[in-house]
Amino acid sequence: MSSGSRPSSGGGGGGGGASGGAGGGAPGGGGGGIRGFFSKLRKPSDQPNGNQVQVGTRTFEAHELQKLIPQLEEAISRKDAQLRQQQTIVEGHIKRISELEGEVTTLQRECDKLRSVLEQKAQSAASPGGQPPSPSPRTDQLGNDLQQKAVLPADGVQRAKKIAVSAEPTNFENKPATLQHYNKTVGAKQMIRDAVQKNDFLKQLAKEQIIELVNCMYEMRARAGQWVIQEGEPGDRLFVVAEGELQVSREGALLGKMRAGTVMGELAILYNCTRTASVQALTDVQLWVLDRSVFQMITQRLGMERHSQLMNFLTKVSIFQNLSEDRISKMADVMDQDYYDGGHYIIRQGEKGDAFFVINSGQVKVTQQIEGETEPREIRVLNQGDFFGERALLGEEVRTANIIAQAPGVEVLTLDRESFGKLIGDLESLKKDYGDKERLAQVVREPPSPVKIVDDFREEFAQVTLKNVKRLATLGVGGFGRVELVCVNGDKAKTFALKALKKKHIVDTRQQEHIFAERNIMMETSTDWIVKLYKTFRDQKFVYMLLEVCLGGELWTTLRDRGHFDDYTARFYVACVLEGLEYLHRKNIVYRDLKPENCLLANTGYLKLVDFGFAKKLASGRKTWTFCGTPEYVSPEIILNKGHDQAADYWALGIYICELMLGRPPFQASDPMKTYTLILKGVDALEIPNRRIGKTATALVKKLCRDNPGERLGSGSGGVNDIRKHRWFMGFDWEGLRSRTLKPPILPKVSNPADVTNFDNYPPDNDVPPDEFSGWDEGF
């Protein structure tokens, strides 16, 4: 083909440049590759010859360029082949990466299972309170400067099981609290106060509590070289360094030094724990010391006195006369404390009002502007315990008098109409049903200790003894003992879970009362949302509980293996828990240990609550004070020992929602004390990632995790129904859940009554605990 035969495609008007632009390769001169070459083609504006094409600074004849087309097409073909080859290689690498990621995930799950087993096994040698071994260099909260930030797995998933902790139950409610004060110089008191105010946890205490804490600390001195704290020993004292220098070490490795003004050991005043580091005096040192029992007495006494005082004030208000003690108690919880200087108008006549006030200390003057008089007339003076503004809670908003604070000032407790409405509902409609007061009083009159056999199915186990029970496999281990899969009288077609608790461990941790409470509460319950207790046994080494078995395994294990749950899955498991909590709360029982580890999956895929070691039955309107629970789940009022009730379970429910959707609890750090500090900062300080948990679920969490227990969703007049009505549950089939017709999101694979594949594998237990003969378990 001649050059003249292709004028339209190769020559005329620079068309060759346009055609060649589809190809590649540079014939020298222009450089920059095929596209670079053709991008430079242009018709010279000063050349009359239309068959010439300029490339950069060079000019070519069109027929010369046409000769290059076959070469360019061949080059393009070679490049295409190379690209296809490279693409095949890349696709192979991508496939291999995907396979390796799957293998890594599988290995990670196996590592998680082994880690869970090892950590639970290690609990046997852990602290009396059941705290896990220290995961990273820290000093058992021996000094704030040595505390570290949370260290989470890269994917944000918490892979280790969470360990519950507990102090010994206190009985300060039933006996007067006698506190001994120790003399100190003004400088010593100021030094202790300054140290307390610098401590993230202790500075959260009320002013009165800090004053009492300072007064009750006693002096201790140690010489250079003396051990103040030794790793592994039980701890029950807090220290403030007054003079000298100490060093902190773990397993012989130096962690740091502490000097005057440092607080150490604050975790030990909350609950039973062993020291995870040693502290040795480098010089002669002076310390101020506070015992755990004294700290608990200080915090509990103030909380009890304040709550009792408020209850006394509120029961005297005429419009509250017919409210139950439980509702008045909730009102006391949500009242705010305010202070007004002398001369300040707390209320002005004629203005709209929506708050009720109780005078906590000081005086107020009541004046009223009478028509025809130039000056307001003084009506009366109100003192401590008096109240005013109660009609505003009924909607009568216009104030009819002035209320003026008297010098030097007045402290008042306030309740606004909105909070009152949420707690009580419409007062007029409430007056139509005062039966709750009588019903609740009946609950209080019931003796708390006798066990009720509520179901006929327990009768068939009346003659069963420990000799009739055969162990088949291990379902779980911990510092308390083990849980075994068992059958009775050799019948493997019907299996059970046998929980064996070490009596010596129970006595060492002073948990006898909790163990009996667990037995009594579980014997009184009969619902599909709670694991059934059939029978209890005891011998010289253990107390035993024969329980309903749930072979679907722990919800925590499923969560660990999946990483996190979507909205639909989480909603189902939250709804199951809510049904169980409602049942318990109707019986005035607070659960206090909600977490995925204590939620078991039945063969049907439905969830049941287990482990009632921290559950407690309360009298109506009353609180309990023992520090117990799982660090990541405890509420602020438990940490600060303000007294707690069922509202603590609503806080835990919010944390539970977060963990199911995020794969880890929202409050989490490298040590419990740091975790408690995060909790006390509040849920509003959290940055909850929205890629896994949406705005609606986040809103529910924040309503459940209010700092004030009385403000939490579920604590109001609507109770649990207020939670069910939240937008996150919109469209949820509650009737289907209760009738068990709603399909569960996950159906466990269980092949037979002895199938334990949904549980981790545990090694045999060769540790034989010593005998325990104190007799505390008589009647168990």
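In case you wondered, yes, glycine gets a Cβ from its N, Cα and C as well.
So, quick note: what you're seeing has the original residues, none of the substitutions.
Following the DSSP three-state reduction, the secondary structure of Arg275 (3',5'-cyclic GMP 1 binding site) is coil. Summarising the annotation, Swiss-Prot assigns 3',5'-cyclic GMP 1 binding site to Gly265, Glu266, Leu267, Ala268, Arg275, Thr276.
If you take the C-beta of Arg380 (3',5'-cyclic GMP 2 binding site) and look for same-chain residues 6 or more apart in sequence within under 8 angstroms, you find Lys365, Val366. As annotated by Swiss-Prot, 3',5'-cyclic GMP 2 binding site applies to Arg380, Gly389, Glu390, Arg391, Ala392, Arg399, Thr400, Tyr434, with the evidence given as similarity to another entry.
Secondary structure at Val483 (ATP binding site), as computed by DSSP, is strand. Within the same chain, residues at least 6 positions away in sequence whose Cβ sits under 8 Å from that of Val483 (ATP binding site) are Thr474, Leu475, Gly476, Val477, Ala497, Leu498, Lys499, Ala500. For Leu475, Gly476, Val477, Gly478, Gly479, Phe480, Gly481, Arg482, Val483, Lys499, the entry in Swiss-Prot reads ATP binding site.
Confidence for the domain 'AGC-kinase C-terminal' (730-780), expressed as mean pLDDT, is 93. Summarising the annotation, Swiss-Prot assigns domain 'AGC-kinase C-terminal' to 730-780.
While the structure shown retains the original residue, Swiss-Prot records the mutagenesis experiment Thr276 to Ala with this note: Loss of nuclear translocation mediated by cGMP. Loss of nuclear translocation upon prolonged exposure to attractive odorants. For Thr276 (mutagenesis position), other Cβ atoms within 10 Å of its Cβ number 26.
What Swiss-Prot notes for the published mutagenesis of Gly362 to Arg is this: Loss of body size, reduced locomotion in the presence of food, a pale intestine, increased intestinal fat storage, and a decreased propensity to form dauer larvae. Under the DSSP three-state reduction, Gly362 (mutagenesis position) is assigned to coil, being neither helix nor strand. There are 19 other Cβ atoms within 10 Å of the Cβ belonging to Gly362 (mutagenesis position).
In the three-state DSSP assignment, the secondary structure recorded for Ala497 (mutagenesis position) is strand. When other Cβ atoms within 10 Å of the Cβ of Ala497 (mutagenesis position) are tallied across all protein chains shown, the result is 21. Looking at Swiss-Prot, you'll find the mutagenesis Ala497 to Thr noted as follows: No obvious phenotype. May cause partial loss of kinase activity.
What Swiss-Prot says about the mutagenesis result for Lys502 to Glu is this: Loss of adaptive behavior upon prolonged exposure to attractive odorants. Within the same chain, the residues at least 6 positions away from Lys502 (mutagenesis position) whose Cβ sits under 8 Å from its Cβ are Phe480, Gly481, Lys541, Phe542, Pro769, listed in sequence order.
Counting every protein chain shown, the Cβ of Asp611 (mutagenesis position) has 22 other Cβ atoms within 10 Å. Asp611 to Asn appears in Swiss-Prot as a published mutagenesis result, with the remark: Loss of nuclear translocation upon prolonged exposure to attractive odorants.
What Swiss-Prot says about the mutagenesis result for Gly682 to Arg is this: No obvious phenotype. May cause partial loss of kinase activity. Around Gly682 (mutagenesis position), taking its Cβ as the centre, 14 other Cβ atoms fall within 10 Å, counting all chains.
Asp611 (mutagenesis position) sits 27 Å from Arg275 (3',5'-cyclic GMP 1 binding site), taking the CA atoms of both as reference points.
DSSP assigns Leu267 (3',5'-cyclic GMP 1 binding site) to a helical segment in the three-state reduction.
The two recorded residues Thr276 (mutagenesis position) and Gly265 (3',5'-cyclic GMP 1 binding site) have their Cα atoms spaced 10 Å from each other. Put simply, Gly682 is the one of the recorded positions Gly362, Gly389, Gly682 whose Cα lies nearest to the Cα of Arg275 (3',5'-cyclic GMP 1 binding site). Between the C-alpha atoms of Glu266 (3',5'-cyclic GMP 1 binding site) and Arg391 (3',5'-cyclic GMP 2 binding site), the distance comes to 46 Å. When the C-alpha distances from Ala392 (3',5'-cyclic GMP 2 binding site) to the recorded positions Gly265, Leu267, Ala268, Gly362 are tabulated, the minimum falls on Gly362. Mapped onto three states, the DSSP output places Arg380 (3',5'-cyclic GMP 2 binding site) in strand. Per Cα geometry, Gly479 is the residue among the binding-site residues Glu390, Arg391, Arg399, Thr400, Gly479 nearest to Leu267 (3',5'-cyclic GMP 1 binding site).
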